[in-house]
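Student: The feature CoA binding site is assigned by Swiss-Prot to 15-18, ARG38, 72-75, 96-98, ARG104, 137-140. For the published mutagenesis TRP48 to Phe, Swiss-Prot gives the following note: Little change in the affinity binding and catalytic efficiency, and it does not display major structural changes. Quoted from Swiss-Prot, the note on the mutagenesis of TRP48 to Pro is: Little change in the affinity binding and catalytic efficiency. It exhibits substrate inhibition with oxalate. It does not display major structural changes. Quoted from Swiss-Prot for the published mutagenesis ASP169 to Ser: Loss of CoA-transferase activity. In Swiss-Prot, a published mutagenesis experiment is listed as ASP169 to Ala, annotated Loss of CoA-transferase activity. As annotated by Swiss-Prot, active site, nucleophile applies to ASP169. Looking at Swiss-Prot, the entry for mutagenesis of GLY259 to Ala says: 2.5-fold decrease of the catalytic effiency. Where Swiss-Prot documents GLY260 to Ala as a mutagenesis experiment, the accompanying text is: 25-fold decrease of the catalytic effiency. Reduction of the affinity binding for both formyl-CoA and oxalate. According to Swiss-Prot, the feature substrate binding site maps to GLY260, GLY261, GLN262.
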Amino acid sequence: MTKPLDGINVLDFTHVQAGPACTQMMGFLGANVIKIERRGSGDMTRGWLQDKPNVDSLYFTMFNCNKRSIELDMKTPEGKELLEQMIKKADVMVENFGPGALDRMGFTWEYIQELNPRVILASVKGYAEGHANEHLKVYENVAQCSGGAAATTGFWDGPPTVSGAALGDSNSGMHLMIGILAALEMRHKTGRGQKVAVAMQDAVLNLVRIKLRDQQRLERTGILAEYPQAQPNFAFDRDGNPLSFDNITSVPRGGNAGGGGQPGWMLKCKGWETDADSYVYFTIAANMWPQICDMIDKPEWKDDPAYNTFEGRVDKLMDIFSFIETKFADKDKFEVTEWAAQYGIPCGPVMSMKELAHDPSLQKVGTVVEVVDEIRGNHLTVGAPFKFSGFQPEITRAPLLGEHTDEVLKELGLDDAKIKELHAKQVV
């Protein structure tokens, strides 16, 4: 089967999550990904949050499928020479070292271009080059804070809240892959590689751009009418005082309010008293208002000017959601979802991780994949999120540390005697 990235050779210097998420996805698409790991220790996540002794952690395996691993001491002259040979054959190099680390190893961009003018050097950093904070190291939750996600997530009477989604790490890796694919396409036109960089702050901000939209609206109008703080006597501060936009100058935390212009809220369903995930998210789409009225048995609201326009009902949104919630008391979240679907109303259940892990539909479509792993035992991972009509990604287990060292060295043209010598010198 022809794969989208067949023939693309990727040198993967990444570790933890942002970079590995990028290179793993390239591996899913058929790229030849060689993970270059520090001799003797490898990617630190191999030992993080282990659920089984003496095997690589799920943290590592779930971000490093479809790769090969080589152990290499890049500080030795022989190690540096091997790396130079690999760069000459590479299409892409991906790294997420701290700022300036690659330069300190002796591999400046200028030197890399001398070795291979067609290679693309892709990097993930905390802040963009030229930013006042470009020297700072950034991890997942720091990125969520720096990019505006934490300040706008959570409830108004609580602290800034980080998301369970990896907005800083995996999201940055996906943005980086987009940049790499664009750079590969541009190389077809120019014949030369280039540097591609993604700042974690930028990647997070890209996903909260609607909050930048709201900041500009707030500065121009003084209010965000769809936010809970605009509802009469609904949102209160920690001292019990009602909140309003009279003294709010930055986009506030809106709880579970919808941010796309269509108001939404999290509503309880049957069983919520004992099941923390017995909720649905219900959206009041303007064009669906008549159907919503039919569903909740409020036909009189269809023609009532106090309800039948967004402007009319915006100051009553929370009261409306509370009323709708009463209709769900005798139905579980899946029954509510099907009920709403009969009217074409956007509504969905809150899916727990347990439910997702064992969802037969997700396994059928290849989103949740059982990885065959004869070393640590079979385990689940998330497959490619995109589906092709002419290509089905095959997910293979993550490599053991240095599992493919000799194989990769032979591809460079080294014979058995030379490989044995490099092992003896502890270069590989």
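Cβ coordinates come from backbone N, Cα and C, glycine included.
What you are looking at is a predicted structure, and each value in this text was computed from that prediction instead of being measured.
Looking at the shown structure, what environment does each listed feature sit in?
Tutor: Taken residue by residue with DSSP, ARG104 (CoA binding site) is part of a helix.
Sequence-distant contacts of TRP48 (mutagenesis position), defined by Cβ-Cβ distance under 8 angstroms and a gap of at least six in the same chain, are SER57, TYR59, PHE60. Under the DSSP three-state reduction, TRP48 (mutagenesis position) is assigned to coil, being neither helix nor strand.
Annotation note: ASP169 (mutagenesis position) sits in a coil segment as assigned by DSSP. Non-local neighbourhood of ASP169 (mutagenesis position): VAL16, GLN17, ALA18, ALA21, TYR139, GLU140, ALA143, MET200, each in the same chain, at least six residues away, with C-beta under 8 Å from its C-beta.
Taking Cβ-Cβ distances under 8 Å and a sequence gap of 6 or more within the same chain, the neighbours of GLY259 (mutagenesis position) are ILE210, LYS211, ASP214.
GLN262 (substrate binding site) carries neither a helix nor a strand DSSP state and counts as coil. Around the Cβ of GLN262 (substrate binding site), the same chain contributes THR283, ILE284, ALA285, ALA286, PRO346, each under 8 angstroms and 6 or more positions distant in sequence.
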Student: Give me the CA-CA distance between ASN96 (CoA binding site) and GLY261 (substrate binding site), in Å, as a whole number.
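Tutor: With the alpha carbons as reference points, the distance is 36 Å.
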